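Novice: Pasting the relevant annotations from Swiss-Prot:
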- Cys27, Cys41, Cys44, Cys50: [4Fe-4S] cluster 1 binding site (BINDING)
- Gly80, Lys81, Gly82, Gly83, Val84, Gly85, Lys86, Ser87: ATP binding site (BINDING)
- Cys253, Cys256: [4Fe-4S] cluster 2 binding site (BINDING)
- Cys27 to Ala: Supports growth, albeit at a lower rate (MUTAGEN)
- Cys41 to Ala: Loss of function (MUTAGEN)
- Cys234 to Ala: Does not impair function (MUTAGEN)
- Cys295 to Ala: Does not impair function (MUTAGEN)
Amino acid sequence: MTEILPHVNDEVLPAEYELNQPEPEHCPGPESDMAGKSDACGGCANKEICESLPKGPDPDIPLITDNLSGIEHKILVLSGKGGVGKSTFAAMLSWALSADEDLQVGAMDLDICGPSLPHMLGCIKETVHESNSGWTPVYVTDNLATMSIQYMLPEDDSAIIWRGSKKNLLIKKFLKDVDWDKLDYLVIDTPPGTSDEHISINKYMRESGIDGALVVTTPQEVALLDVRKEIDFCKKAGINILGLVENMSGFVCPNCKGESQIFKATTGGGEALCKELGIKFLGSVPLDPRIGKSCDMGESFLDNYPDSPASSAVLNVVEALRDAVGDV
């Protein structure tokens with residue numbers, strides 16, 4: 001028997017704790033053994049709260065590990081800056097993988113304050129149901145399932161205004177309680193930059209194993225500056241970097257097939273950055289205005305425009321990504 005989950009509210013998702021102010025720089029973390037004790041805690045308005053929180057191993061992590069044990073490959077989609085097409089690429093990656101009928105694919109939207117995967121995957125009006133086996137994800141196709149906070153909002157344009165503790169609790173629920181069953185791939189779309197969501201997902205999934213991160217950028221230096229920070233975060237957090245994809249890399253006219261550079265790579269672009277930092281360059285994807293149209297319609301751009309240079313480029317990136325995780 002299944003039932004529809006109620007909309008997200010304080011009763012359904014109570015905060016584990018509420019801090020008096022956002023965590024300061026060099027904060028050891030409210031749940032760490034050094035919470036309230038480190039040098040960074042001196043004078044912090046949260047000191048007493050952090051000291052009172054329970055310490056020790058998180059009892060939910062074994063449950064998360066068990067729930068995700070049937071998932072073969074787990075991929076984080078990251079970007080240093082917003083607006084580079086990270087969520088768009090996460091959606092196209094999900095469409096591309098699920099085009100193989102032998103693969104079972106899940107898409108988890110962890111951009112909690114700006115969820116967009118449901119719209120791009122064409123299931124914006126769906127709701128989440130709960131059964132004895134947990135939360136049932138929304139199925140886009142027979143072999144593509146998705147989960148997002150968007151399905152739990154009272155209105156499509158309802159704002160999510162949460163601090164880190166409540167975000168962490170929702171991430172735990174998605175990892176621990178969603179009945180993904182057996183998947184070949186779980187694509188995890190994250191917010192831009194490095195935030196609570198990134199730290200939490202790495203902490204909660206460390207034991208279950210993350211194959212690595214796919215980093216999305218655009219060619220211009222202003223985007224690459226933040227990508228360098230994202231890559232540094234991955235290295236410090238012990239997250240394997242599967243590779244980098246340069247999105248919006250030129251514009252190919254659908255009529256004359258001529259190519260123009262809209263966002264010029266003033267410092268060499270993504271490929272040069274990969275050579276500099278010693279990470280894998282998965283490929284470049286050119287601009288195609290029809291990508292945005294397909295996302296707005298909740299349809300697969302790859303199916304709608306298979307002859308587009310952008311479609312070929314995306315499929316090449318997906319092939320390189322599958323090779324990077326050993327799925328050949």
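Our numbering is plain: 1 for the first residue shown, then up by one each step along the chain.
Placement of Cβ uses the backbone N, Cα and C atoms for every residue, glycine included.
None of the noted substitutions appears here; every position holds its original residue.
Context for these features, please: burial, neighbours, distances.
Specialist: Secondary structure at Cys44 ([4Fe-4S] cluster 1 binding site), taken from DSSP and collapsed to helix, strand or coil, is coil.
Shown in sequence order, Pro192, Gly193, Val215, Thr217, Ala223, Leu224, Leu225, Asp226, Val227, Arg228, Lys229, Glu230 are the residues of the chain, 6+ apart in sequence, with a C-beta less than 8 angstroms from the C-beta of Gly80 (ATP binding site). Gly80 (ATP binding site) falls outside any helix or strand according to DSSP and counts as coil.
Under the three-state DSSP scheme, Cys256 ([4Fe-4S] cluster 2 binding site) falls in the coil class.
Counting every protein chain shown, 18 other Cβ atoms lie within 10 Å of the Cβ of Cys27 (mutagenesis position). Secondary structure at Cys27 (mutagenesis position), taken from DSSP and collapsed to helix, strand or coil, is coil.
Taking a C-beta cut-off of under 8 Å and a sequence gap of six or more, Cys41 (mutagenesis position) has these contacts in its own chain: Cys27, Pro28, Met34, Ala35, Lys47, Cys50.
Its Cβ placed at the centre, Cys234 (mutagenesis position) has 21 other Cβ atoms within 10 Å.
DSSP gives Cys295 (mutagenesis position) a helix state. A 10 Å cutoff on Cβ-Cβ distances gives Cys295 (mutagenesis position) a total of 22 other Cβ atoms nearby, all chains included.
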Novice: Show, in sequence order, which residues other than Gly80, Lys81, Gly82, Gly83, Val84, Gly85, Lys86, Ser87 on the same chain lie with their Cβ within 8 Å of the centre of the Cβ atoms of the ATP site.
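Specialist: Other same-chain residues near the ATP site: Ser79, Pro192, Val216, Thr217, Thr218, Ala223.
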Novice: Where the distance is taken from Cα to Cα, which of the recorded positions Cys44, Cys234, Cys253, Cys256, Cys295 turns out closest to Gly85 (ATP binding site)?
Specialist: Cys295
Novice: Report the residues of the chain - excluding Cys27, Cys41, Cys44, Cys50 - with C-beta within 8 Å of the mean position of the site's C-beta atoms, for the recorded [4Fe-4S] cluster 1 site, in sequence order.
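Specialist: Apart from Cys27, Cys41, Cys44, Cys50, the close residues are Glu23, Pro24, Pro28, Pro30, Ala35, Gly36, Ser38, Ala40, Asn46, Lys47.
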Novice: Of Cys50, Cys256, which of the binding-site residues has the most Cβ neighbours inside 10 Å?
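Specialist: The largest 10 Å Cβ neighbour count belongs to Cys50.
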Novice: Report the nearest neighbour of Ser87 (ATP binding site) in space among the recorded positions Cys44, Cys234, Cys253, Cys256, Cys295, comparing Cα positions.
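Specialist: So, spelling it out, the nearest of the recorded positions is Cys295.
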